[in-house]
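Enquirer: Here's the feature list from Swiss-Prot:
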| type | residues | note |
| --- | --- | --- |
| BINDING | GLY112, SER113, THR318 | pyridoxal 5'-phosphate binding site |
| MUTAGEN | VAL227 to Gly | Decreases activity toward 3-aminobutanoate by 2-fold. Increases activity toward the aromatic beta-amino acid 3-amino-3-phenylpropanoate by 2-fold |
| MUTAGEN | ARG260 to Leu | Decreases activity toward 3-aminobutanoate by 30-fold |
| MUTAGEN | ASN285 to Ala | Decreases activity toward 3-aminobutanoate by 4-fold. Increases activity toward the aromatic beta-amino acid 3-amino-3-phenylpropanoate by 3-fold |
Amino acid sequence: MPDFGANDLDAFWMPFTPNRRFKRHPRMLSSASGMWYRTPESREVLDATSGLWCVNAGHDRPKIREAIQKQAAEMDYAPCFNMGHPLAFQFASRLAQITPKGLDRIFFTNSGSESVDTALKIALAYHRARGKGTKTRLIGRERGYHGVGFGGISVGGIPKNRMYFGSLLTGVDHLPHTHGLPGNTCAKGQPENGAHLADDLERIVALHDASNIAAVIVEPVAGSTGVLIPPKGYLERLRAICDKHDILLIFDEVITGFGRVGAPFAAERFGVTPDLICMAKGLTNAAVPCGAVAASGKIYDAMMDGADAPIELFHGYTYSAHPLACAAGLATLETYREDDLFARAAGLEGYWQDAMHSLADARHVVDVRNLGLVAGIELEPRPGAPTARAMEVFETCFDEGLLIRVTGDIIALSPPLILEKDHIDRMVETIRRVLGQVD
């Protein structure tokens with residue numbers, strides 16, 4: 001292994017990482033191709049997490065790599081304030097062809113966190129443009145993850161994401177989560193119980209009045225909190241209540257977008273169309289940072305018609321629609337289409353589901369959840385040391401040649417959509433073996 005001295009490791013303050021623990025036992029990746037990472041020691045590691053839920057088409061896709069190289073040689077950067085470049089408009093048009101019907105106005109960001117904060121700001125500005133400026137309250141959900149911007153952590157519901165950063169945004173409420181309901185343990189696909197929890201939105205409306213509520217934001221499938229699948233009928237109820245009270249519904253599809261659940265977006269999988277969709281990750285196969293918000297025509301038209309200044313939305317980023325990101329995104333969408341990866345994910349769901357639920361009797365496992373090509377395997381916490389068991393499983397799996405993701409005491413799996421059945425078998429065999437080794 002290369003010599004990573006103390007100074008080499010000290011400079012980088014790593015995100016979402018126990019830095020002190022990492023430096024005692026660093027894990028390094030040096031290259032990637034297809035389903036595999038390679039370490040500096042030339043050891044192969046099977047990617048069961050698509051990097052961080054984002055390399056949906058697999059690593060080192062030639063079409064994407066070559067598009068980035070070509071664009072970098074032609075034009076490395078172009079601003080999109082008061083001017084544009086052709087790829088930005090091409091990318092937006094192509095993306096609008098696969099978003100749910102009616103969500104065809106695209107605002108580019110650089111990450112999922114930025115997409116969430118952008119969607120929240122659009123929701124507030126939309127109501128103001130319609131002369132309903134009192135509609136400012138935002139509704140999130142317990143255990144929700146919406147990135148790390150101040151808007152996202154305010155509507156998010158993971159305590160560790162919130163507790164260190166003060167009072168956050170005011171005027172935010174949270175719906176109850178749907179985790180751990182009786183009768184839902186080891187449900188395959190959508191669980192039967194829990195749709196009634198959406199009705200808590202009516203309680204919040206009664207408390208604050210609909211005239212003060214702007215939007216509800218949820219992940220259709222809550223990923224970072226441990227793969228929580230929405231109960232049957234839950235999202236439909238949220239949509240109906242939002243419609244009843246003129247409240248916008250925002251889907252955070254940063255994880256679920258681009259084939260993860262066997263459809264372009266979870267909105268289509270569940271048959272529920274929101275007013276705004278947040279996306280990132282699989283948008284460019286993670287080759288270049290990029291995010292986007294897809295907005296409905298009614299929102300865009302209201303902003304254009306109700307603007308009280310030449311600039312209809314005072315919002316944007318230096319790197320919005322970055323030329324390299326647009327090149328990567330266009331090539332990524334073409335790769336999804338050429339390889340029919342969304343349908344491929346749907347076709348593998350049955351095998352994936354059976355394989356994941358075969359772990360229900362493995363040591364320490366208390367629940368298994370799945371949808372599309374995503375799964376959560378929940379472990380019994382180690383007494384007096386929550387999260388310690390899952391972290392040890394993560395580290396041991398890596399040493400055994402498998403990259404997984406853990407959140408709390410839950411193993412989260414989200415492999416590239418190019419995986420084969422033998423990859424699934426290997427994941428299950430490794431996880432079962434490691435669970436048998438870890439106390």
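In case you wondered, yes, glycine gets a Cβ from its N, Cα and C as well.
What you see is a predicted model, and the numbers here were worked out from it, not measured in a lab.
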Enquirer: If you draw a 10 Å sphere around the Cβ of SER113 (pyridoxal 5'-phosphate binding site), how many other Cβ atoms fall inside it, taking every protein chain shown into account?
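Expert: So the number of other Cβ atoms within 10 Å of SER113 (pyridoxal 5'-phosphate binding site) is 21.
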Enquirer: Need this for a regression test: mutagenesis positions VAL227, ARG260, ASN285, filtered to those with Cα within 10 Å of THR318 (pyridoxal 5'-phosphate binding site). What's left?
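Expert: Passing the 10 Å Cα cut: none.
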Enquirer: Rounded to the nearest angstrom, how far is the Cα of ASN285 (mutagenesis position) from the Cα of ARG260 (mutagenesis position)?
Expert: 12
Enquirer: Would you please pick out, from the recorded positions ASN285, THR318, the one with the fewest other Cβ atoms within 10 Å of its Cβ?
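Expert: Lowest Cβ count within 10 Å among the recorded positions (ASN285, THR318) is THR318.
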Enquirer: Whole-number Å only: compute the distance from the Cα of GLY112 (pyridoxal 5'-phosphate binding site) to the Cα of ASN285 (mutagenesis position).
Expert: 13
Enquirer: Measuring Cα to Cα, how far is ASN285 (mutagenesis position) from SER113 (pyridoxal 5'-phosphate binding site) in Å?
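Expert: Cα-Cα distance, ASN285 (mutagenesis position) to SER113 (pyridoxal 5'-phosphate binding site): 17 Å.
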Enquirer: In three-state terms from DSSP, label ASN285 (mutagenesis position) for me.
Expert: coil
Enquirer: Return the maximum Cα to Cα distance in Å (whole number) over the record's pyridoxal 5'-phosphate-binding residues: GLY112, SER113, THR318.
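Expert: Binding-site diameter by Cα atoms for pyridoxal 5'-phosphate: 16 Å.
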Enquirer: How many other Cβ atoms are found within 10 Å of the Cβ atom of GLY112 (pyridoxal 5'-phosphate binding site), counting all protein chains shown?
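Expert: A 10 Å sphere around the Cβ of GLY112 (pyridoxal 5'-phosphate binding site) contains 30 other Cβ atoms.
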Enquirer: Whole-number Å distance between the CA of VAL227 (mutagenesis position) and the CA of SER113 (pyridoxal 5'-phosphate binding site)?
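Expert: Each residue's Cα considered, VAL227 (mutagenesis position) and SER113 (pyridoxal 5'-phosphate binding site) end up 19 Å apart.
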